[in-house]
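Under mutagenesis, Swiss-Prot gives Cys70 to Ser with this note: No effect on protein expression and transport activity. What Swiss-Prot notes for the published mutagenesis of Cys116 to Ser is this: No effect on protein expression and transport activity. Quoted from Swiss-Prot, the note on mutagenesis experiment Cys225 to Ser is: No effect on protein expression but reduced transport activity. Reduced protein expression and loss of transport activity; when associated with S-306 or S-334. One mutagenesis experiment named in Swiss-Prot is Cys306 to Ser, and its note says No effect on protein expression but reduced transport activity. Reduced protein expression and loss of transport activity; when associated with S-225 or S-520. No effect on protein expression and reduced transport activity; when associated with S-334. Cys361 to Ser appears in Swiss-Prot as a published mutagenesis result, with the remark: No effect on protein expression and transport activity. Among the mutagenesis experiments that Swiss-Prot reports, Cys474 to Ser is described with the note: Reduced protein expression and transport activity. The annotation that Swiss-Prot gives for the mutagenesis experiment Cys520 to Ser reads: No effect on protein expression and transport activity. Reduced protein expression and loss of transport activity; when associated with S-306. Quoting Swiss-Prot on the mutagenesis of Cys597 to Ser: Reduced protein expression and transport activity.
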Amino acid sequence: MMSYSERLGGPAVSPLPVRGRHMVHGAAFAYVPSPQVLHRIPGTTTYAISSLSPVALTEHSCPYGEVLECHDPLPAKLAQEEEQKPEPRLSQKLAQVGTKLLKVPLMLGFLYLFVCSLDVLSSAFQLAGGKVAGDIFKDNAILSNPVAGLVVGILVTVLVQSSSTSTSIIVSMVSSGLLEVSSAIPIIMGSNIGTSVTNTIVALMQAGDRTDFRRAFAGATVHDCFNWLSVLVLLPLEAATGYLHHVTGLVVASFNIRGGRDAPDLLKVITEPFTKLIIQLDKSVITSIAVGDESLRNHSLIRIWCQPETKEASTSMSRVEAIGSLANTTMEKCNHIFVDTGLPDLAVGLILLAGSLVVLCTCLILLVKMLNSLLKGQVANVIQKVINTDFPAPFTWVTGYFAMVVGASMTFVVQSSSVFTSAITPLIGLGVISIERAYPLTLGSNIGTTTTAILAALASPREKLSSSFQIALCHFFFNISGILLWYPLPCTRLPIRMAKALGKRTAKYRWFAVLYLLVCFLLLPSLVFGISMAGWQAMVGVGTPFGALLAFVVLVNVLQSRSPGHLPKWLQTWDFLPRWMHSLQPLDGLITRATLCYARPEPRSPQLPPRVFLEELPPATPSPRLALPAHHNATRL
C-alpha cells in the first residue's frame, strides 16, 4: 500500500522550525500540518512528547524521506497557514489604521507620565534621605579618604536618585571652600556609579519574558560595568598620581572663565507644570546641611511658601535695587498636594515613592505593549536597520562616535542621564536597539550629564569659580578617560561582554537581578565604607587577599573556556568545590521552595525535563535511536 507521501510524488522538505508537543515520524510536508490533519493521513504516526518551547532542527538526509518535527497543538501561526483567511474589508483596514494612529498619542502620553514619574521618584528619595545625604557630605574627615569618598558618592546618589543633584552639592561644597578639589574627585566617580541604578530598576519591569529581560538587563547593566571598570583603573591612578587634578588644573589655568547662569531648563519646561502640582522641594536645605549651616536642620524639604512668578528684571537694574525688590516681594502659598498636609518629610517621601513606582511600572508596561504592537514586521525591520546599521566603509568606525554625540545631545536636552538611559532600556529589551549600539549611546549620555555640573560651576562666586569649574571638568575628563579605556578597540569593550553575561544569568535566575541591585549599590559599598573607616592598614589587609582571589578566579575562568589544556586536570572545572560555591542552582532551589510555600497548590502534572539553556548544552554526541546530534533532540525551555 502506497503511503501518503508516495501518492503525492515524494516528500517536500520544509525548512521551517516547528514547535512541539507532538513528534512527527513520517514524511515531510510542504506546509506544517496540525495533529488533527496528521491523524487523518495514512502512513503517518504521531507520538506525544513533553516540550514547551521551539526546537530548531536543521535539515538532515534521512532515508525514506523521514524527518523529525515537533509542534504545538493548533498554534495560531500554523492555523493561519492551513486555512487562508479572506482579504479584510476596507472598513476593517480603516479601523486598523485608526487604531495604530490612536496608539501614537497614547504612547507619547505614557512616555510623558513615565518621565514625570522619574522626577517624582527623585523627589521621593530626596525627602526620605536628603538630610542624611547632607550629613554624609558634611564630615570632611571621611571624605579625605578616597575609597570612603567613592562609597559616599555611590550611596548619596542612590539616596537622591540624581547624579545632577549630588554633583551640584559637591560643586557647592567646593565653591564654599569646605571641600578640596582632590577630595571631591572620588565622590564624583561614585556619583557616576550611583546614577545607573535607575535604569536597572526599569529593566526589572520586563522580567515577564526571559528573552526581553535578558536584553533589557544587559542594556541597563552595561552602564554599571563601564562605570565600575573605569573606577577600578582611574581611582588608584588618581590616588597615586593626581592625574585628573593636574590635567583639569592646566585646562582651567589656560582659559579666562567667567561666571554664567544655571543649567537651562529644556525638558523641565514640559514636565514641571505637572510635577509641581504633586510636590515642590526646597533643595537648598540639603546643600545648606552639607556646607555646615545648622539653621535649616529642622526645616522641612517640602516647600510651603513660593515666590510669585514675575518678569525678569532689566539688566540695567543695579544689584542694590534688585536685592531691595526681592525683599519687598510678597510670598504666596505653593500650589501642590502636600502643602497643607502637615506630614513629616519621611512619610511624604514614602507615599511618593510608592505612588511613583506604581505609575512608573504601569507606564512602562503599557509602553512596552504598545511598542510591541506598533513595531511589527517591516516597520520593526526598518527601525532596527536604521538604528543598528553602521556607516559604509571606510567610515564604519565613525558610527559609534556618532551615537555618542546623539546620546550626549539627548541627555543635554533632558538634563538627566537617568531619564535617557531609562527611556532606551525598553527598546533594548524589545530588540529594537542592540546592546552594541546602546553602549555608545550610554557613553554619550555619561558625557552629556556633565554639562549640568559645568553650568552649575559657572554660577559660583568669582573667587571660587576656578575650583568649582575644575571639579566639574574632573567629571567630564573622568568619562572621557573611561571611553578611551573601554571603547576605541573592539577587544577593549569588556562592558558589553560583562553585561551580556549578567543578562544571561538573570534570564535563567530572575531573582539574581534583585540580588545584583542589593549587592552592587548597597551591601558592597557599605562593607567597603566600613572597612575603609578602620584605616588604610585594614583596607590593605582585607582588600589585597580579596583582590588576588578575584583575579585568580577570573584568570581560571578564562583559561577553562579558551584553553583548558593549560590547567591541571582537577582545575579544568570547578566540580571539586561544593556545588553552592560555583553554581546558583542550590540557592535557586531554596528560593523556589520558599516562594512555592505561599503559592496555592495546583493539580499535579507530568514532570517536565529540567531547564536547558543553549549556552549550557553538552557537546554533540550521536543519538543511537535517531542518528542525529544530541543538540537536535534537546528541548529548550
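Each position is counted from 1, following the chain as shown.
In case you wondered, yes, glycine gets a Cβ from its N, Cα and C as well.
Don't look for the substitutions in this one, it keeps the originals.
Shown here: features listed in Swiss-Prot, placed on the structure.
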residue: Cys116; record: mutagenesis position; Cβ neighbours (10 Å): 21
residue: Cys225; record: mutagenesis position; Cβ neighbours (10 Å): 22
residue: Cys306; record: mutagenesis position; Cβ neighbours (10 Å): 16
residue: Cys361; record: mutagenesis position; Cβ neighbours (10 Å): 16
residue: Cys474; record: mutagenesis position; Cβ neighbours (10 Å): 27
residue: Cys520; record: mutagenesis position; Cβ neighbours (10 Å): 18
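The two recorded residues Cys116 (mutagenesis position) and Cys306 (mutagenesis position) have their Cα atoms spaced 21 Å from each other. DSSP assigns Cys306 (mutagenesis position) to a strand. For the pair Cys361 (mutagenesis position) and Cys520 (mutagenesis position), the Cα-Cα distance reads 22 Å. Distance from the CA of Cys306 (mutagenesis position) to the CA of Cys225 (mutagenesis position) is 42 Å.
Between the C-alpha atoms of Cys306 (mutagenesis position) and Cys520 (mutagenesis position), the distance comes to 39 Å. Geometry remark: Cys520 (mutagenesis position) versus Cys474 (mutagenesis position), CA distance 24 Å.
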